[in-house]
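Below is one structure; the comments refer to it alone.
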Amino acid sequence: MGGQMQQNNAAAATALYDGALPTNDAGDAVMARWLQSAGLQHLASPVASTGNDQRHLPNLLMQGYGAQTAEEKQRLFQLMRNLNFNGESTSESYTPTAHTSAAMPSSEGFFSPEFRGDFGAGLLDLHAMDDTELLSEHVITEPFEPSPFMPSVNKEFEEDYNLAANRQQRQQTEAEPLGLLPKSDKENNSVAKIKVVVRKRPLNKKETAKKEEDVVTVSDNSLTVHEPRVKVDLTAYVEKHEFCFDAVLDEDVSNDEVYRATIEPIIPIIFQRTKATCFAYGQTGSGKTFTMKPLPIRAVEDLMRLLRQPVYSNQRFKLWLSYFEIYGGKLFDLLSERKKLCMREDGRQQVCIVGLQEYEVSDVQIVKDFIEKGNAERSTGSTGANEESSRSHAILQLVVKKHVEVKDTRRRNNDSNELPGKVVGKISFIDLAGSERGADTTDNDRQTRIEGAEINKSLLALKECIRALDNDQLHIPFRGSKLTEVLRDSFVGNSRTVMISCISPNAGSCEHTLNTLRYADRVKSLSKSGNSKKDQTANSMPPVNKDPLLGPNDVEDVFEPPQEVNVPETRRRVVEKDSNSSTSGIDFRQPTNYREESGIPSFSMDKGRSEPNSSFAGSTSQRNNISSYPQETSDREEKVKKVSPPRGKGLREEKPDRPQNWSKRDVSSSDIPTLTNFRQNASETASRQYETASRQYETDPSLDENLDALLEEEEALIAAHRKEIEDTMEIVREEMKLLAEVDQPGSMIENYVTQLSFVLSRKAAGLVSLQARLARFQHRLKEQEILSRKRVPR
């Protein structure tokens, strides 16, 4: 039946689109047959309202067919959809004239309120695109198909939808000849938010001369590290470590292939408000600078090629370049003779680098000159692992800006911080300083070790930011270091990150290589799992009120943090709540009276020790009270034991069994004293811990006061030393002046001797004062050291 109806619908739709209906009477006949195919022959025929052209039927309002029930609306809607689909295949030869276009209703009146927002269901909005694009592959579809009977949407929203549809259609049509731009949002999303690539460098001359072996083997997107190890009995063996990443590049891969695997997929989406970051990580001497050097130049070539396209040149898109470094937690502009920069946040919490000079670039050769100039200014040094090691993080930023119509003279007069133009996209290339282990820096001086500590700190902060970014966390810890603060806008919003891990293949650098690969693996670990930390936390939580008999009060008791000092109190609280919740006619004070009479110790937080109220005398009446516990109490306490968390498990598992046993049998006099002794021991242990904690709390404030006083005295000593240096410089200037005067002919030697004596006395007094302050501080240091040694055992 359904197949026959569809065939009738198709035949009727074909007849409607034949254009062979000369009169309105013939059109009414075909229309009646079309409606009859869906069992809607009783509805009014709207052909008369459309003139002689039946191609306007898909755009008619449903009210034009007369009054309808909900079921009839649905059938009519399906009928109109079939009409539209059949009309699509034969609409090539139809081109609307100016008269017919003017006669059509506006785009807002095409559909009834039941159809608004349902363009993805097959009803094409002819005013949202050109008639020549009806058969184009760029048909705007909705991600879901809403119900045809949804309530009418807002008119403003409908207009915004049409504007967005027109804009997206124009952009896709214009971007077709570019070839580099993505064709759909699906392809944009195909570019991974974070991509980890590993590059293996070849053995260098020094390693070849030492006849070191290559311990890294590459296979597709995975690699294996063959680590040479030695057992306890000095037997040599090889341990294999396998890693898998997005891409693994061996020593034969050129820089051009590295660019195609890392940066090239990101370049087109830079023009879609994307902020990308590419950085190289690895031990010092693993080839980071060699890898990063050609990447910005290739990226500029592709960016300039796109900027020359009419799509962007007509919008006044321009490319800007800046180059700076982070050395020792400070920022320096590499293109302005290492001018010191400041990092600030504006009112919108956007990071601004005050004083950073940006340069508009329009040629690749200009970019090469800027990069060479910046590399010459970059901080380098010699370490135990590399003779010429990068000791700073160099950041090269390429920013695409959309400029407004401004005179060139005005733009030149503006400061570099206030350049006109809105940021469209940005890509940052970061050549990180080499990571190093503390064991390799023993032969370095103090300054080199401080540099290494700052470098490792910033690298760890960068790793945490990338993991938070890949995990879609709400908070990204970009304040961990200056490096991540500067790159804050690259870690939020629409961002992409590419990490190139450079490794050394020789056996001597095996530990460094493993550390680098583990770092990269941690960065990529959350990408593999695809689970956020929130989901993991939700899955790991135990079921809370799963049993319907377990009330909310019981749940609160279960998840209350266990405290050793409240062991008896917790027992009493559970018993009281269970007895109060029971509906049987039992004396509600019975458990409390039993507890007080039976001698179970009540614990006092103020005194910090247990005091048994009375000696235990097990009488028959007490045993009857014990045996009269309701069975509901034991059942509930058994449920409490099942839901209780693992912490405090020993004490909590011991308690619920006892009431259950008491309810089944009489309690002997030997059982209850054992329970009493156990609780007394527990309370005594808790009291001792409480008193120890109290003593520690009493002594901690004095320790803090001593440390604060010592720090204040240290600052005073340093300030006094600085003042003494300034005074000494002033005295030296006075002495130079005296020497110049005494060299003059006719000078008075008596004046020279008197003034020199006064100057030397001042110098000696200052030195004596500084020495006295230094001696006092040394004495305080020794006292503090002795006190700290005494506190260690406790």
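Backbone N, Cα and C atoms are what each Cβ position is placed from, and that goes for glycine too.
Don't expect the noted substitutions in this model, because it carries the original residues.
Feature annotations, reproduced from Swiss-Prot:
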BINDING   GLY282, GLN283, THR284, GLY285, SER286, GLY287, LYS288, THR289  ATP binding site
DOMAIN    193-526  domain 'Kinesin motor'
MUTAGEN   LEU334 to Phe  In kin13a-3: Enhanced petals and leaves size and overbranched trichomes
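Using a 10 Å Cβ-Cβ cutoff, GLY282 (ATP binding site) registers 28 neighbours. Look at the binding-site residues GLY285, GLY287 and count other Cβ atoms within 10 Å of each Cβ; GLY287 has the fewest.
Just so you know, the Cβ of THR284 (ATP binding site) picks up 23 other Cβ atoms within 10 Å once every protein chain is counted.
Cβ neighbour counts within 10 Å, taken over all protein chains shown, single out SER286 as the most crowded of the binding-site residues GLN283, SER286, THR289. Residue pair THR284 (ATP binding site) / LEU334 (mutagenesis position) shows a Cα separation of 21 Å. DSSP assigns LYS288 (ATP binding site) to a helix. Comparing SER286 (ATP binding site) with LEU334 (mutagenesis position), their Cα atoms are 24 Å apart once rounded. Rounded to a whole value, the Cα-Cα separation of LEU334 (mutagenesis position) and GLY282 (ATP binding site) is 23 Å. LEU334 (mutagenesis position) is surrounded by 25 other CB atoms, counting those within 10 A of its CB over all protein chains shown. DSSP assigns GLN283 (ATP binding site) to a strand in the three-state reduction. Of all Cβ atoms in the shown protein chains, 26 besides its own fall within 10 Å of the Cβ of LYS288 (ATP binding site).
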